[in-house]
Amino acid sequence: MVMADGPRHLQRGPVRVGFYDIEGTLGKGNFAVVKLGRHRTTKTEVAIKIIDKSQLDAVNLEKIYREVQIMKMLDHPHIIKLYQVMETKSMLYLVTEYAKNGEIFDYLANHGRLNESEARRKFWQILSAVDYCHGRKVVHRDLKAENLLLDNNMNIKIADFGFGNFFKTGELLATWCGSPPYAAPEVFEGQQYEGPQLDIWSMGVVLYVLVCGALPFDGPTLPILRQRVLEGRFRIPYFMSEDCEHLIRRMLVLDPSKRLSIAQIKEHKWMLIEVPVQRPILYPQEQENEPSIGEFNEQVLRLMHSLGIDQQKTVESLQNKSYNHFAAIYFLLVERLKSHRSSFPVEQRLDGRQRRPSTIAEQTVAKAQTVGLPVTLHPPNVRLMRSTLLPQASNVEAFSFPTSSCQAEAAFMEEECVDTPKVNGCLLDPVPPVLVRKGCQSLPSSMMETSIDEGLETEGEAEEDPSQAFEAFQATRSGQRRHTLSEVTNQLVVMPGAGKMFSMSDNPSLESVDSEYDMGSAQRDLNFLEDSPSLKDIMLANQPSPRMTSPFISLRPANPAMQALSSQKREAHNRSPVSFREGRRASDTSLTQGIVAFRQHLQNLARTKGILELNKVQLLYEQMGSNADPTLTSTAPQLQDLSSSCPQEEISQQQESVSSLSASMHPQLSPQQSLETQYLQHRLQKPNLLPKAQSPCPVYCKEPPRSLEQQLQEHRLQQKRLFLQKQSQLQAYFNQMQIAESSYPGPSQQLALPHQETPLTSQQPPSFSLTQALSPVLEPSSEQMQFSSFLSQYPEMQLQPLPSTPGPRAPPPLPSQLQQHQQPPPPPPPPPPQQPGAAPTSLQFSYQTCELPSTTSSVPNYPASCHYPVDGAQQSNLTGADCPRSSGLQDTASSYDPLALSELPGLFDCEMVEAVDPQHNGVVSCLARET
């Protein structure tokens, strides 16, 4: 895999490999290092993968050679091109195409997800490259965002065929390899598979990543990730169209035989929305049979001949696919002719489709004579035009090589083993052209390249152009850098006052080979254009319909303030929301309106590494056993607490720490977060619905419009919440008053009356306390309350004045708290027999009832079920069948009129209610009849 991370550190001269000057390091591995090099003849930047063969075993060495063999077979505009293979006794040098804009993984991490139109164009390029490989019986088996590179024009380049292999139709493969988040379920299960179906699954994951900016299958550990892949369940965000969802679901099918084929993907409705137009191939690719000399680019061959390179040896190298210095120079010159036409040594730049072979030869010979001039004619450009005449015997003596701990870098000492042919000159470095193109600067994601007829450009250049102010304005914002645009279109754009038409397109695959190269080193930093709107945004703003193509569109300088707002709007649009829901589309309800966008991108993830033997994941997990389980169980309570009390951003941060902890315990796994946080939050939504609703942390930016059905559901939820709150308050009140359900004996239980000879007054503590719990109907009260009107429905239940205390006394308060749906209490048990001479004591029953008296007396006789103790003076006034009664205050007693027998059933059918006495600031409870 070729990487383009970080700034390159220029090292002119000291380190060389063959014709290449090493300018920096792109990446390092265990047994290899990737260097950024520049060919001294063609001035083309390349990526050089230096492999230490002495550190590889036979299996890995065979894998390297197979990768080289596959790359030699492939020649596609969206596949990294192999230029040269150099091999010594212990080292192997692979010179490949250099993708300047790096991985699309990093692009998504920095810029967010792609819109579906742009993702479709990228996916068409990926699909064409994979179809090309499958047509040559080659399967990649490691398609992922890290292996999809972006060239100067933001076009896709597939890299890293390390897991690639050959396949035959109908034969199954049995090497279970790949990157876990992109691997198909049959790989995890250890089943034999067909290669193309494996790539189809990986392409489905890649398409999901392009559109959503996150992975469909993810997990903190490899076994969890494996389980989710085998389940085949993933979330669809609200911003994804139904056609795109249908395509992804048809690609991510667990049964390999039911997945879409490449031909079916090309015919899918979502893909047909925007189909790239195939332009004529200017430089036809080599056929399977041996090409003749006429099938090679004559212009490049003549130029090589002018540089002193034997044309016959070059043709033989190309026919034999030797990939030596001759072939490398030819490939690099062809590539420069395609991409850097502005700096290619041609006297008059004409459209390649209009040139004749004889014209090519004449122009090449004429220009080659000027290229071969001595370097001394151009003293200021000594560095650009320096001679590359390389004496093979004095290369090592001319330079001193720095020492390094990396054996791959130390292998540069073996330069004398790499034979280089004699070359008499070199080309100029690619420089921006003299003529200025009128264009609009834009983000790299929507870079476009103007393709203008060469004849239109020559007229009116000297006249005053009003659009120069627009050009100067854009130049100041980009640091005096001018950028051409990498996409060619069939739309015409007219610059104001210039009278020139620009042909532009939304499809990066239609890149014109006649467009000028003016990217330079500006594309190394993808963030310098963030505040400027794309040309496509301006075009769409002036069109009434997205599908409408207007032949004349005027462009004006944009306001910097509006550009900043446009940039913020675009960045907000590219962020994926956090509340995906499984099993349904989030856009089906209004709950997704105003969702706070999350800041979770691929930059928070560790890059996935391809591994072998993915089918042994479960076995490895069982062997780890106790090491993995505590990690998984320890995360659950932490996430439960976070989901109800912490903001979403803190949840994301803490879950990242949990994921990193898991990764430290399992270093061989690939800890990735992405949708893992969303997945865990979704799993916690159902059990924590009520705490989430009461959480002060806002989840939505604004109140969404509520439908009638939602309002009804919220009303029911509110009623249920109030019921639960009142029930909890009632239980707390019972516990406070020392009333427990276990203290009420059942109807079949009877309590004996023990003898109590000691006075009850000596047993009472200074403050009120009960040795036995009272029933909910009668409870002690510390204050005297007046008669309340709510008792008027019981006319016979009148209060009597207390004999020892002046003033009336209200009945003791009930403990209930406005309870709804309260069940009536069970009937009380019959009173136990009592000995006549025994002193009465407090009893314990379910509920206090009003018993009928045995005699018709004006003073009621209280049954033995009462358990209010009184003093000795009051006890003498009661018969032996009466029970002493206490209200919590000494020397006080209360008497009640008995209830009629016909009123008892109604009493038991009542429920408890409460009323507030405003005079005493107390709560009085009673039984209210149900209606």
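From the backbone N, Cα and C atoms, a Cβ is placed for every residue, glycine too.
Sequence unchanged from the original; the noted substitutions are absent.
Here Swiss-Prot flags Asp142 as active site, proton acceptor, drawing on similarity to another entry. DSSP assigns Asp142 (active site, proton acceptor) to coil in the three-state reduction, placing it in neither a helix nor a strand.
Cβ neighbour count for Asn30 (ATP binding site) (all protein chains, 10 Å cutoff from its Cβ): 7. Annotation comment: Swiss-Prot describes Leu26, Gly27, Lys28, Gly29, Asn30, Phe31, Ala32, Val33, Val34, Lys49 as ATP binding site.
The domain 'Protein kinase' feature in Swiss-Prot is assigned to 20-271. When pLDDT values are averaged over the domain 'Protein kinase' (20-271), the model yields 92.
As annotated by Swiss-Prot, domain 'UBA' applies to 295-335.
Around Lys49 (mutagenesis position), a 10 Å sphere centred on its CB holds 22 further CB atoms from the protein chains shown. According to Swiss-Prot, the mutagenesis experiment Lys49 to Met carries the following note: Loss of kinase activity.
Mutagenesis annotation in Swiss-Prot: Thr175 to Glu, described as Low levels of constitutive activity; the structure shown retains the original residue.
Around the Cβ of Thr175 (mutagenesis position), the number of neighbouring Cβ atoms within 10 Å comes to 15. Thr175 (mutagenesis position) carries neither a helix nor a strand DSSP state and counts as coil. Record note (Swiss-Prot) on the mutagenesis of Thr175 to Ala: Reduced inhibitory activity towards TORCs in presence and absence of cAMP signaling.
What Swiss-Prot notes for the published mutagenesis of Ser343 to Ala is this: Reduced interaction with 14-3-3 proteins in response to cAMP signaling and, thus, still able to inhibit TORC activity.
Here Swiss-Prot describes Thr484 to Ala as a published mutagenesis experiment; the accompanying note says: Reduced interaction with 14-3-3 proteins in response to cAMP signaling and, thus, still able to inhibit TORC activity. Resistant to inhibition by cAMP signaling and, thus, still able to inhibit TORC activity; when associated with A-358 and A-587.
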Practice item. Please state how far apart, in Å and to a whole number, the two most distant Cα atoms are among Leu26, Gly27, Lys28, Gly29, Asn30, Phe31, Ala32, Val33, Val34, Lys49, the recorded ATP-binding residues. Key: 15
Check your understanding: Under DSSP, the domain 'UBA' (295-335) has how many residues in helix, strand and coil?
Key -> 31 helix, 0 strand, 10 coil
Revision key, fill the gap. Judged by other C-beta atoms within 10 Å of its C-beta, the most isolated of the binding-site residues Leu26, Ala32, Val34 is Ala32
Revision key, fill the gap. Lys28 (ATP binding site), Cβ-centred 10 Å count of other Cβ atoms over all protein chains shown, is 13
Study note, to complete from the structure: Taking all protein chains shown into account, the Cβ-based neighbour count within 10 Å for Asp142 (active site, proton acceptor) is 27
**Study point:** Spatial neighbours of Ala32 (ATP binding site) among the recorded positions Lys49, Asp142, Thr175 [C-alpha, 10 Å]
**Key:** Lys49
**Study point:** Closest of Lys49, Asp142, Thr175 to Val34 (ATP binding site), Cα positions, recorded positions only
**Key:** Lys49
Study note, to complete from the structure: Reduced DSSP state (H/G/I helix, E/B strand, rest coil) at Asn30 (ATP binding site) is coil
